[in-house]
Amino acid sequence: MKKMRKQTGFTLLEVMVVVVILGILASFVVPNLLGNKEKADQQKAVTDIVALENALDMYKLDNSVYPTTDQGLEALVTKPTNPEPRNYREGGYIKRLPKDPWGNDYQYLSPGDKGTIDVFTLGADGQEGGEGTGADIGNWNIQDFQ
């Protein structure tokens, strides 16, 4: 006697229904994830700017002045010359300069246009001004991005 085996598995129709349902779910989830990426990039910029500002404050505590605009943020990593700081810490104030979340260098002005010093990123567009992801984020407006 031959036994008949029952075949198990999914029909093509069942697989197609699952694919359609997954597509519908993805249409709701993906836009939310993209918005979170933009927010995460802005939060990283805020965190970096606060850390750079703290390192600059430590530099000023040791040397009585902030680095000049020409010396830039690089003065936090390697000892600047002309003018040479009086009490520069061995090893610097940070190990390396971070890039902003969009791969650009952070900007630094001393004296600043918005305060004693300005530390900022030009945002995703790399241009002054802008809105949304292209907005400039600086130590003068970080509260707007928290």
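Keep in mind that glycine also has a Cβ here, set from the backbone N, Cα and C atoms.
Secondary structure from DSSP puts D100 (mutagenesis position) in coil. Experimental mutagenesis at this site is recorded by Swiss-Prot as D100 to E, annotated: Complete loss of secretion.
Annotation note: T121 (mutagenesis position) sits in a strand segment as assigned by DSSP. Mutagenesis annotation in Swiss-Prot: T121 to L, described as Complete loss of secretion; the structure shown retains the original residue.
Residues within less than 8 Å, Cβ to Cβ, of D100 (mutagenesis position) and separated from it by at least 6 positions along the same chain comprise K44, A45, D48, Y106, T121, L122.
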